[in-house]
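Okay, so here's the structure we're looking at.
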Amino acid sequence: MCCEKWSRVAEMFLFIEEREDCKILCLCSRAFVEDRKLYNLGLKGYYIRDSGNNSGDQATEEEEGGYSCGTAESHDSKGIGLDESELDSEAELMRSMGLPLQFGRITAHKDFEVSMNTRNKVKIKKKKHQKKYLDEIVQESWRKEYEEDDILASDDPSSIEQYENTRTYELQSKKDTETENPPVENTLSPKLEITEKWEKYWNEYGGGLLWQSWQEKHPGQALSSEPWNFPDTKEEWEQHYSQLYWYYLEQFQYWEAQGWTFDASQSCDTDTYTSKTEADDKNDEKCMKVDLVSFPSSPIMVDNDSSGTSDKDHSEILDGISNIKLNSEEVTQSQLDSCTSHDGHQQLSEVSSKRECPASGQSEPRNGGTNEESNSSGNTNTDPPAEDSQKSSGANTSKDRPHASGTDGDESEEDPPEHKPSKLKRSHELDIDENPASDFDDSGSLLGFKYGSGQKYGGIPNFSHRQVRYLEKNVKLKSKYLDMRRQIKMKNKHIFFTKESEKPFFKKSKILSKVEKFLTWVNKPMDEEASQESSSHDNVHDASTSSDSEEQDMSVKKGDDLLETNNPEPEKCQSVSSAGELETENYERDSLLATVPDEQDCVTQEVPDSRQAETEAEVKKKKNKKKNKKVNGLPPEIAAVPELAKYWAQRYRLFSRFDDGIKLDREGWFSVTPEKIAEHIAGRVSQSFKCDVVVDAFCGVGGNTIQFALTGMRVIAIDIDPVKIALARNNAEVYGIADKIEFICGDFLLLASFLKADVVFLSPPWGGPDYATAETFDIRTMMSPDGFEIFRLSKKITNNIVYFLPRNADIDQVASLAGPGGQVEIEQNFLNNKLKTITAYFGDLIRRPASET
C-alpha cells in the first residue's frame with residue numbers, strides 16, 4: 001500500500017548558533033501519488049465500484065468514449081496535469097457549460113519530455129559511434145606505427161626507400177578504390193580524410209606539444225636534449241608520447257566534429273628550396289639533421305658531424321625522404337630564393353605566427369619556425385623545439401613559416417603583434433555572471449521548503465547556517481516541472497519585426513474563400529428582392545437595404561458566429577454594391593421580377609433544409625451520448641454553502657466509497673486527508689517496523705484512521721468533538737473496519753499521559769483553508785492546540801511520531817523538534833505532481849540509507 005514512487009532527494013544539516021557541534025540532520029524525501037481517475041469520477045457526478053482495485057475504470061471507459069480515462073492515463077507521474085485538484089464554483093460552472101478552463105495542450109510537458117529523451121538518446125548513440133570510430137583509428141594507427149618501427153629499426157636505406165614506395169602505393173590504391181567504388185565512399189572516405197588531416201596536424205604541432213608538456217612535468221630540472229635516447233627517461237618518454245598522442249587525437253576528432261577545420265599553413269614546397277650542402281661548413285654551429293622518426297621508441301638521428309664514409313648514405317636518405325633540417329639562416333635564405341624563382345608574383349607575407357590550436361589550446365612559437373616532433377631534435381639546448389626549424393615529414397616540411405628572421409629579407413615592416421589565444425565558450429558553458437554551483441546552494445531552495453523566524457522547539461536559538469547535499473541527480477530540472485505552489489518564472493517572449501515596412505500577409509482560409517463565394521452567389525437575387533421590397537413598402541426599409549448581406553447570412557448560416565465575427569469585409573462590400581445597384585439599375589427591376597422569386601425560393605428552401613438536417617443530427621448524437629448517464633446534482637447541504645462546491649467535485653478522492661454512505665460535516669470537507677496520501681502514510685508506517693497500536697490524536701471524520709486500520713493495525717481514534725467521532729464511526733463502518741478502531745471522545749492533551757502505543761499520528765486542525773494564504777505556517781502559533789505542546793506530550797507515549805503538516809510549514813521549526821544532534825525526515829507529498837502536504841517522521845519511522853542500517 002506504500003507509494004509506488006518515493007525518492008530520497010537530499011540531506012540537510014542545520015547548525016545551531018553557538019553550538020556548531022550539535023547539528024540536526026534533516027533527511028528530505030518526496031512521495032508521489034495520483035488520483036486523477038477518482039477526480040474525473042467526481043466531475044462526472046457518479047461512481048461505479050467494481051471488484052478490481054481500479055474503481056470506476058469501467059464506467060469511465062464506457063462513458064464519453066473513454067475521454068476522461070484517456071486523459072488520466074495520458075498523464076504519467078512526470079507530466080503536468082490539469083489544474084484539477086482544486087476547482088472553484090466559477091470553474092465548475094464553466095465546465096458544466098462546456099467552456100474551456102485553460103488554453104493550450106495538456107500534454108505540452110509530456111511532449112517536451114519525450115523530445116528531450118529522444119535528443120538524449122541520439123547524443124548517446126553519436127558518442128558510442130564516435131568512440132567506436134576512434135577505437136578503429138587507434139588500432140590502425142598502432143598497426144601502421146609498428147610496421148614503420150620494424151622498417152626504420154634497420155639502418156639500411158634501401159629498406160626505408162622500399163617502405164616509402166610501398167606506403168605511397170597503398171595511399172594511391174586507396175584513392176583509386178574510392179574513385180572506382182562510389183557506394184563505399186560514405187564508410188571509407190571520412191575515415192581516410194580524418195586520418196590524413198590528423199597526420200598533417202600532428203606532424204606540424206605534435207613536437208611542440210610533446211616538448212612543452214615534457215617541460216611542465218619536469219620543472220626546474222636539467223632536461224636532456226634527447227630524453228628518448230637517454231636510458232633513464234626513455235620509458236617515461238614513450239609513455240608520455242603515447243598519452244599525449246591519443247589525448248590530442250581524441251580532441252582533434254571532437255573539434256572536427258564540431259565544425260573546426262585544419263588547414264596546413266601555406267609556404268613554399270620543400271623540394272623547391274632544398275639545396276645541396278657542402279662539406280666545408282666553416283661556422284656551422286647547428287648542423288644539418290634528418291628526422292626519420294615515426295615511432296617514439298626508435299628515434300634515428302643523422303648528424304653531419306659523423307665520419308666521411310657515412311656522408312654518402314646520409315645524402316641518399318635525404319634525397320629519399322626529404323626530411324632535411326638546416327640552420328635557421330640557411331633555411332631563411334633558401335626560402336626567399338626559391339619562392340622568388342618559383343613564382344614571380346608570389347612573395348612571403350608576414351602573418352602572425354601564433355595560431356591557436358583548437359584541440360590543445362596551444363600555439364606554435366614565433367621564433368623563426370613551427371613546432372616539431374620533440375623526439376627528432378638533436379640540439380643540446382633545453383628548449384630545442386623552440387629554436388630548430390625542421391619538419392617531421394617530407395610533405396609538410398617548412399610549411400607554416402610565417403616570416404623570415406630578422407637577418408634577411410624586408411625589415412621595413414614591423415612584426416605583427418602576438419595574439420593571445422581566444423577562449424571559445426562551449427555550448428554547455430555558463431556565462432561569467434552565472435553561478436555554476438547554483439544547483440548546490442546551502443539554502444535548499446530547490447526543495448521548495450519554507451523557512452521562517454518563528455520560535456524553535458526546546459529553547460533552541462536560531463540556526464546559523466544550513467548545508468544541503470543533494471542525493472538525486474537533476475534536482476533542479478525535476479523540481480522545475482513540479483507544482484510547489486511558488487511563482488513560476490516564465491521565459492521572455494520576443495517579437496521579431498521585419499526590416500521592411502510592409503503590411504503583414506495573412507494566409508486566407510480555404511473554407512473562408514468558399515463561404516465568400518457562396519455568399520456572393522446568394523446575394524445576387526437577395527439584393528434585387530430587397531430593392532423591390534424597399535420600393536413597395538413606402539421606404540420603410542430604405543435604411544436597411546445596405547444590410548441585405550447580413551440578413552442573408554442569418555438565413556443561410558443561422559447560429560454560425562464564427563463567420564459573422566471574423567468576416568466583416570464581405571458584408572460591407574456587399575452592402576455598398578447593393579446600394580449602387582439601387583441607384584444605377586432601377587430600370588431593370590421589372591425585367592428581373594420574374595426570375596428573382598424562382599432563384600430565391602431555390603436557395604431559401606435548400607439551405608435551411610440542410611442546416612435543419614445537421615441540427616437534428618447533432619441533437620440526436622447528443623441524446624445518444626447522454627443516454628443512460630446518471631447525473632447527480634449538488635445535495636442541498638452542499639448547495640447551501642458555495643465554497644464547498646469544489647470539495648464536492650473531489651469527494652471520491654477524499655473517500656473512494658463516498659456513495660456507500662460516507663458522511664462529512666462542514667469542517668470535515670476542509671480537513672480530511674486525501675485518501676491516496678493517507679494510504680501512503682499508513683503503508684509506510686506498517687512497513688517501518690512491527691507496529692500493533694497507533695494513536696490518531698485528532699481523528700476528525702476518520703480519513704487517516706480508516707487507512708491505518710486497513711493495514712491491520714489497531715487504532716485509537718481521539719477527537720474532542722462528539723459529532724466528528726460519530727461521523728468517523730459511520731465512515732469506518734462503510735469500509736468494514738470499525739471493529740479495529742477504538743473511538744474516544746476527549747481532549748488529547750489530557751489523555752496523552754494515560755495512552756500507550758507504538759506510533760502517534762498528529763494531524764491537528766490547521767485553521768481552515770486560510771492556512772494556504774500565509775507565506776510561512778507557524779506550527780506553534782497558527783495551530784490550536786499549540787503544535788509544540790502536543791509534540792511534547794506525544795514524546796511521552798513514544799518516540800515514533802508522524803506529524804502531518806501544511807506544505808508551507810516552517811521547516812526550521814519542524815527540524816527543531818528533533819532536538820540538538822537529532823534526526824528527522826521531512827517527506828513532501830505530491831498529489832498529481834502538486835505539492836499538497838508535508839509529513840515529518842521521527843524515531844524508527846525514518847527511512848535511513850542502507851549504509852546506515
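One-based numbering along the chain as shown.
Glycine residues also receive a Cβ, built from the backbone N, Cα and C atoms like all the rest.
Residues as originally present; substitutions not included.
What Swiss-Prot says about this protein:
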BINDING   ASP719  S-adenosyl-L-methionine binding site
BINDING   TRP766  N(7)-methylguanosine binding site
MUTAGEN   PHE655 to Ala  Loss of catalytic activity
MUTAGEN   THR673 to Ala  Decreases catalytic activity to 13 percent of wild type
MUTAGEN   ASP696 to Ala  Loss of catalytic activity
MUTAGEN   ASN704 to Ala  Decreases catalytic activity to 5 percent of wild type
MUTAGEN   ASP719 to Ala  Loss of catalytic activity
MUTAGEN   ASN731 to Ala  Decreases catalytic activity to 4 percent of wild type
MUTAGEN   SER763 to Ala  Decreases catalytic activity to 26 percent of wild type
MUTAGEN   ARG807 to Ala  Decreases catalytic activity to 6 percent of wild type
MUTAGEN   ASN808 to Ala  Decreases catalytic activity to 11 percent of wild type
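Taking a C-beta cut-off of under 8 angstroms and a sequence separation of 6 or more, PHE655 (mutagenesis position) has the following same-chain neighbours: ILE662, VAL672, GLU675, GLY703, ASN731, VAL734. Counting every protein chain shown, the number of other Cβ atoms lying within 10 Å of the Cβ of ASP696 (mutagenesis position) is 31. In the shown protein chains, 23 other C-beta atoms lie within 10 A of the C-beta of ASN808 (mutagenesis position). The distance from the Cα of ASN704 (mutagenesis position) to the Cα of THR673 (mutagenesis position) comes to 7 Å. Among the recorded positions THR673, ASP696, ASP719, SER763, TRP766, not one has its Cα within 10 Å of the Cα of ARG807 (mutagenesis position). The two recorded residues, ASP719 (mutagenesis position) and THR673 (mutagenesis position), show a Cα separation of 15 Å.
Ranking the mutagenesis positions THR673, ASN704, ASN731, SER763 by other CB atoms within 10 A of the CB puts THR673 at the bottom.
Same-chain residues at least 6 positions away in sequence with a Cβ under 8 Å from that of TRP766 (N(7)-methylguanosine binding site) are, in sequence order, SER671, PHE777, MET782, MET783, PRO806. A 10 Å cutoff on Cβ-Cβ distances gives ARG807 (mutagenesis position) a total of 20 other Cβ atoms nearby, all chains included.
Secondary structure at ASN704 (mutagenesis position), taken from DSSP and collapsed to helix, strand or coil, is helix. A 10 Å radius around the C-alpha of SER763 (mutagenesis position) takes in these mutagenesis positions out of THR673, ASP696, ASN808, in sequence order: THR673, ASP696. With a 10 A radius on its CB, ASP719 (mutagenesis position) counts 25 other CB atoms from all the protein chains. Across the fold, the C-alpha of ASP696 (mutagenesis position) and the C-alpha of ASN808 (mutagenesis position) stand 22 Å from each other. ASN808 (mutagenesis position) sits 16 Å from THR673 (mutagenesis position), taking the C-alpha atoms as the reference points.
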